[in-house]
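**Student:** So Swiss-Prot lists these for the protein:
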MUTAGEN   I2 to A  7-fold decrease in toxicity to flies
MUTAGEN   R8 to A  98-fold decrease in toxicity to flies
MUTAGEN   R8 to E  270-fold decrease in toxicity to flies
MUTAGEN   P9 to A  269-fold decrease in toxicity to flies
MUTAGEN   V29 to A  13-fold decrease in toxicity to flies
MUTAGEN   Y31 to A  162-fold decrease in toxicity to flies
MUTAGEN   Y31 to F  1.8-fold decrease in toxicity to flies
Amino acid sequence: AICTGADRPCAACCPCCPGTSCKAESNGVSYCRKDEP
């Protein structure tokens, strides 16, 4: 299974990798970012 790594744009094909979540950025693009502890 392919997942989207941290600091990469969220992709419909590939969920964010474990430990990261899709977060909307100020430029309107959503990126997978590391979860905050």
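Positions of Cβ are set from backbone N, Cα and C atoms, glycine also.
No substitution from the list is modelled in this structure, which keeps its original residues.
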**Student:** What residues, ordered by sequence, lie under 8 A Cβ-to-Cβ from I2 (mutagenesis position) and sit at least six positions away in the same chain?
**Tutor:** C13, C14
**Student:** Measuring Cα to Cα, how far is Y31 (mutagenesis position) from P9 (mutagenesis position) in Å?
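**Tutor:** The separation of the Cα atoms works out to 4 Å.
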**Student:** Can you check what DSSP calls P9 (mutagenesis position), collapsed to helix, strand or coil?
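**Tutor:** The residue in question, P9 (mutagenesis position), is strand (DSSP, three-state).
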**Student:** With H, G and I counted as helix, E and B as strand and the rest as coil, say where DSSP puts Y31 (mutagenesis position).
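**Tutor:** In three-state terms, Y31 (mutagenesis position) counts as strand.
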**Student:** If I take the alpha carbons of P9 (mutagenesis position) and V29 (mutagenesis position), what is the distance between them in whole Å?
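**Tutor:** Pair distance, Cα basis, whole Å: 7 Å.
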**Student:** In whole Å, note down how far the CA of V29 (mutagenesis position) lies from the CA of R8 (mutagenesis position).
**Tutor:** 10
**Student:** Among all the protein chains here, how many other CB atoms are within 10 A of the CB of Y31 (mutagenesis position)?
**Tutor:** 18
**Student:** Any idea what DSSP makes of I2 (mutagenesis position), helix, strand or coil?
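**Tutor:** Once the DSSP labels are grouped into three classes, I2 (mutagenesis position) ends up as coil.
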**Student:** Do any residues at least six apart in sequence from V29 (mutagenesis position), in the same chain, have a Cβ closer than 8 Å to its Cβ, and if so which, in order?
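**Tutor:** Set apart from V29 (mutagenesis position) by at least 6 residues yet with Cβ under 8 Å, we have P9.
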